[in-house]
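Chemist: Take a look at what Swiss-Prot says about it:
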- 59-187: domain 'Thioredoxin' (DOMAIN)
- CYS99 to Ser: Reduces N-glycosylation of cysteine-proximal acceptor sites; when associated with S-102 (MUTAGEN)
- CYS102 to Ser: Reduces N-glycosylation of cysteine-proximal acceptor sites; when associated with S-99 (MUTAGEN)
Amino acid sequence: MGARGAPSRRRQAGRRLRYLPTGSFPFLLLLLLLCIQLGGGQKKKENLLAEKVEQLMEWSSRRSIFRMNGDKFRKFIKAPPRNYSMIVMFTALQPQRQCSVCRQANEEYQILANSWRYSSAFCNKLFFSMVDYDEGTDVFQQLNMNSAPTFMHFPPKGRPKRADTFDLQRIGFAAEQLAKWIADRTDVHIRVFRPPNYSGTIALALLVSLVGGLLYLRRNNLEFIYNKTGWAMVSLCIVFAMTSGQMWNHIRGPPYAHKNPHNGQVSYIHGSSQAQFVAESHIILVLNAAITMGMVLLNEAATSKGDVGKRRIICLVGLGLVVFFFSFLLSIFRSKYHGYPYSDLDFE
């Protein structure tokens with residue numbers, strides 16, 4: 001039965017082929033070649049992607065952050081295919097660039113990359129790289145980048161969006177802040193492991209030893225503990241430190257200042273009310289101390305019972321300190337809160 005059915009099926013297939021239009025054979029041949037070409041192109045893409053990932057994993061095995069020039073940047077970051085996210089720090093670490101902020105940011109970036117490399121969650125979906133200005137000037141020009149350091153996320157597909165550029169000026173460059181930003185952009189959560197830092201412990205031990213030694217040497221005369229002036233000075237120092245934003249600096253880790261790479265101008269005051277530099281805190285601390293000194297002199301001139309001429313001089317000096325430095329402080333406030341209507345002496 002099966003032997004008799006086979007010839008009949010072949011005859012039916014032959015009849016169907018005879019009824020096909022004559023011009024359909026070139027079309028079928030073209031369609032077959034197109035399918036073969038598409039299959040070959042897809043295989044080529046897969047092989048190219050595998051080679052790129054293998055190369056990136058090899059670099060990552062040697063160091064957590066690999067440096068890139070223009071050619072490597074275009075091949076591994078800009079050119080498809082990609083199935084991985086790339087975090088890139090654009091920086092200027094050469095000594096002649098004199099970018100102290102770049103060195104500080106690089107230390108935090110290294111801590112973050114090492115935390116990812118040695119974590120149990122490490123995989124080939126996220127890599128860390130660096131482009132130095134002196135090694136990839138063409139990359140800076142291609143991206144129209146005019147400041148360093150800058151952190152960018154390049155997603156597996158498509159172009160980077162605005163949120164893929166880390167807001168360093170507002171958030172700071174602490175490794176923990178970078179890890180939060182990366183988790184938001186890639187859904188990869190990195191637990192930051194910092195190397196042990198014993199400087200705080202050593203400083204505390206030295207302070208305790210110094211205080212203990214002082215108390216031991218003065219054990220027969222401890223009246224200085226009840227000195228109101230000494231405790232007032234200590235309290236003022238704490239108040240000046242806290243009102244100048246030192247705690248914000250400790251939490252956010254902002255740069256000390258910002259140097260414009262084009263004209264070399266250094267900014268010590270941040271132009272936004274949402275951020276500040278470390279130098280800005282030092283300036284505010286000095287201004288607050290000077291204003292306080294002026295108020296103390298005014299109080300001394302009003303309450304003391306000395307020579308009238310001397311009291312008048314003290315009063316003028318105190319008034320000058322308060323007016324001058326408070327005007328300076330107010331001008332800084334106006335530069336950060338644009339549109340603030342009040343001012344004293346104009347320093348702008």
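From the backbone N, Cα and C atoms, a Cβ is placed for every residue, glycine too.
If you look for the noted substitutions, you won't find them, since the model keeps the original residues.
Surface or core, plus neighbours and distances: that's what I need for these features.
Modeler: Mean pLDDT of the predicted structure over the domain 'Thioredoxin' (59-187): 90.
If you draw a 10 Å sphere around the CB of CYS99 (mutagenesis position), it holds 22 other CB atoms from the protein chains shown.
Sequence-distant neighbours of CYS102 (mutagenesis position) (same chain, 6+ apart, CB under 8 A from its CB) are THR91, ALA92, LEU93, ALA148, PRO149.
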